[in-house]
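Peer 1: Sharing the record's features from Swiss-Prot:
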type     : residues                       : note
ACT_SITE : ASP207                         : active site, nucleophile
ACT_SITE : GLU244                         : active site, proton donor
BINDING  : ASN117, GLN168, ASP177, HIS211 : Ca(2+) binding site
BINDING  : ARG205, ASN307, ARG342         : chloride binding site
VARIANT  : ALA57 to Gly                   : In strain: LBV2
VARIANT  : SER70 to Ala                   : In strain: LBV2, SA3 and SA4
VARIANT  : SER148 to Thr                  : In strain: LO4, LBV2, SA3 and SA4
VARIANT  : PRO189 to Leu                  : In strain: LO4, LBV2, SA3 and SA4
VARIANT  : GLU198 to Asp                  : In strain: LBV2, SA3 and SA4
VARIANT  : ALA360 to Glu                  : In strain: LO4, LBV2, SA3 and SA4
VARIANT  : ILE365 to Val                  : In strain: LBV2, SA3 and SA4
VARIANT  : THR401 to Ala                  : In strain: SA3
VARIANT  : THR401 to Met                  : In strain: LO4
Amino acid sequence: MFKLALTLTLCLAGSLSLAQHNPHWWGNRNTIVHLFEWKWSDIAQECENFLGPRGFAGVQVSPVNENIISAGRPWWERYQPISYKLTTRSGNEEEFGDMVRRCNDVGVRIYVDVLLNHMSGDFDGVAVGTAGTEAEPGKKSFPGVPYSAQDFHPTCEITDWNDRFQVQQCELVGLKDLDQSSDWVRSKPIEFLDHLIELGVAGFRVDAAKHMASEDLEYIYSSLSNLNIDHGFPHNARPFIFQEVIDHGHETVSRDEYKDLGAVTEFRFSEEIGNAFRGNNALKWLQSWGTGWGFLPSGQALTFVDNHDNQRDAGAVLNYKSPKQYKMATAFHLAYPYGISRVMSSFAFDDHDTPPPQDAQERIISPEFDEDGACVNGWICEHRWRQIYAMVGFKNAVRDTEITGWWDNGDNQISFCRGNKGFLAINNNLYDLSQDLNTCLPQGTYCDVISGSLIDGSCTGKSVTVNEHGYGYIHIGSDDFDGVLALHVDAKV
C-alpha cells in the first residue's frame, strides 16, 4: 500500500511539473514579449491594438506588488517589495484585472514577474511603499504582509558563489532573504500567486529562483490553484512557470535542479547569440544551435537575446543600441526551432539605474507612436520594429516544422528552411550575399517581411521569385540596413 501511495505521489508531482512547462498559447502563437515597466492600462490597449492582431502569444509584465519608493525611481525599485498589495506605478488591482481580461480576450496571455526570494533591502528608517504601506526593512519588519525577523534567514552576504548555503540563504545584493522552508512564509506567496491566478494570469516568471531551494519552490508550485477557466483556460490547467536561474555551466546551484519544476531562463543562449552576431563566432556553427551547444532541452528553455538585467551590462549581450546585429540575432532566434521565445521591449537608458519614462511627478508616462507605429518618447518598443514583429508572424507561420536545407558559405552567411513554409537568410560578412539558394517554398513570388510588408497583395520591400524547384535569387548587401531576409507562405504575393 505504501509503495502504491508513493508511486501515485511521484506520478502526480511529475504530471504537475510537466504541466508547468505549458504556456497556454492560443492557436499557432508562440512568442512572449516583455513590456518592461509598462502601465497596465497601456498593456491592455497594446494587446487589443497591436499584440493580438500581430500574433503575439503573451506578455511578461513587471512585478505587480507594492514596492519601496527609491530616490529617482530607478527600475530596480520594483524588485524591492514590501507587501503583496497589487499597487505599483503600473497601476492598481482593478487596472491590473482589467488588463488581464482584455488581453486574454484577444488571445494574449499574461505572465507576472514575481518576487518570492526576498523583501526590500535596507532603508534608513521607515519606508513607505507604492500603496502607502510602511515597513522597516532594516529590522526585517514588513507589517503589510506581515513578516517579521523570524521569517527571514540570518543576515549574511554572498561572497562565495560556489557556496550553496551563501547563494540560497544569504542576502542577494542586500535584499532581505525569506526562509521558504517556513510554513508561514510559504503560505503568503501561495496566497499572492493564487490571487493572481484568480485574476486570470497564465503563469509566472520567478525572479532569483536559484537563490531558493528547489524543494521549497516545488512545494509552493504544487500548492497553487489551477488556472481560471473563466479566462479561457481548460479545466485542470497548471500555471506556466519560468524561473530565473543564471547558470554559466560551472555553477554550484545548477539550472538542472529547477528544469523539471518549470522552464528555466537559458542565459547561455543570450550570451552565445550575442557572441555570434557581434562577429566573435562564425554563424556557420549555428547549424547545431540548441542542445548541441549544451543548452537545456527545448521545452525547458526560456530563450531571449537580452533581458532587462543583462541588456544593461557590458559584454557580449546585444541590445537595442546595436540595432543591425540585434535584429539579425532576433530574426535567427525566432526562426530557429529551439526554446520558448521571449522578445524584449525596453525603454532608453544611459546608465544602469535609468528609470522608465516619467513625468515631473514621477508617474510613468504612456508610450507615444509615430506614423509608422514606432515609439518616440523614451520607450524603445523593439516589439514594434517591423523586423521583429514580422518575425513573430514568421514564427507563427512555420510552427511545427523542422530545419531543412541548411546552407552556409563557411563563414558568416547562412540560410535555412523551415519545412516548406519559411526561409531565412542572414549576411554578417563585410561583403554581399548574392546566391541562388533553395528556399524550399512552393513556386511563386514572396515578400521579404524584413524589408517590407505585404499590403493589399503588393510588397513594400524586396521580393523573391521562387522557381518550380524551390530556388530563388537571394541578395543581401553588406551595407543593407538589416542584414537578414525572411520569406514565408503567409507573405506570398
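Backbone N, Cα and C define each Cβ position, glycine as well.
Original residues fill every noted site, and no substitution is shown.
Tell me about the surroundings of these features in the structure.
Peer 2: Here ASP207 (active site, nucleophile) comes close to PRO63, TYR79, ASP113, VAL114, LEU115, LEU116, ASN117, GLU244: these same-chain residues lie at least six apart in sequence, with C-beta atoms under 8 angstroms from its C-beta.
Following the DSSP three-state reduction, the secondary structure of GLU244 (active site, proton donor) is coil.
Under DSSP, ASN307 (chloride binding site) is assigned to coil, being neither helix nor strand in the three-state scheme.
Around ALA57 (variant position), taking its Cβ as the centre, 26 other Cβ atoms fall within 10 Å, counting all chains.
Same-chain residues at least 6 positions away in sequence with a Cβ under 8 Å from that of SER70 (variant position) are, in sequence order, TRP76, GLU77, GLN80.
A coil conformation is recorded for SER148 (variant position) in the three-state DSSP classification, outside any helix or strand.
DSSP assigns PRO189 (variant position) to a helix in the three-state reduction.
Sequence-distant contacts (6 or more apart, same chain, Cβ under 8 Å) of GLU198 (variant position) comprise SER225, ASN228. In this structure, GLU198 (variant position) is part of a helix by DSSP.
In the three-state DSSP assignment, the secondary structure recorded for ALA360 (variant position) is coil.
Counting only same-chain residues at least 6 apart in sequence, those with a Cβ under 8 Å from the Cβ of ILE365 (variant position) are PRO357, GLN358, ASP359, ASN377, GLY378. Under the DSSP three-state reduction, ILE365 (variant position) is assigned to coil, being neither helix nor strand.
The 10 Å shell around the Cβ of THR401 (variant position) contains 15 further Cβ atoms across the protein chains shown.
In the three-state DSSP scheme, THR401 (variant position) falls into the coil class.
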Peer 1: Compared by Cα position, which of the recorded positions SER148, ARG205, HIS211 is the closest one to ALA57 (variant position)?
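Peer 2: For ALA57 (variant position), the closest Cα among SER148, ARG205, HIS211 is found at ARG205.
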Peer 1: Note the Cβ centroid of ASN117, GLN168, ASP177, HIS211, the recorded Ca(2+) site, then list each other residue of that chain whose Cβ lies within 8 Å of it, in sequence.
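Peer 2: Not counting the recorded site residues, we get HIS118, HIS153, VAL167, GLN169, CYS170, GLU171, LEU172, LEU178, ALA208, MET212.
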Peer 1: Per residue, counting other C-beta atoms within 10 angstroms of the C-beta, which of the recorded positions ASN117, SER148 reaches the highest number?
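Peer 2: The residue with the densest Cβ neighbourhood is ASN117.
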Peer 1: Would you mind checking how many other C-beta atoms are within 10 angstroms of the C-beta on ARG342 (chloride binding site)?
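Peer 2: ARG342 (chloride binding site): 23 neighbouring Cβ atoms within 10 Å.
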Peer 1: Give the number of CB atoms, excluding that of ARG205 (chloride binding site) itself, located within 10 Å of its CB.
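Peer 2: Excluding its own Cβ, the number within 10 Å is 25.
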Peer 1: For ASN307 (chloride binding site) and SER148 (variant position), determine the Cα separation and express it in whole Å.
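Peer 2: The separation of the Cα atoms works out to 33 Å.
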Peer 1: Out of ASP177, GLU244, which of the recorded positions is least crowded by other Cβ atoms within 10 Å?
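Peer 2: Each of the recorded positions ASP177, GLU244 was scored; lowest Cβ tally within 10 Å is GLU244.
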Peer 1: Across all the protein chains here, work out how many other Cβ atoms are within 10 Å of the Cβ of HIS211 (Ca(2+) binding site).
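Peer 2: Looking across every protein chain shown, the total is 25.
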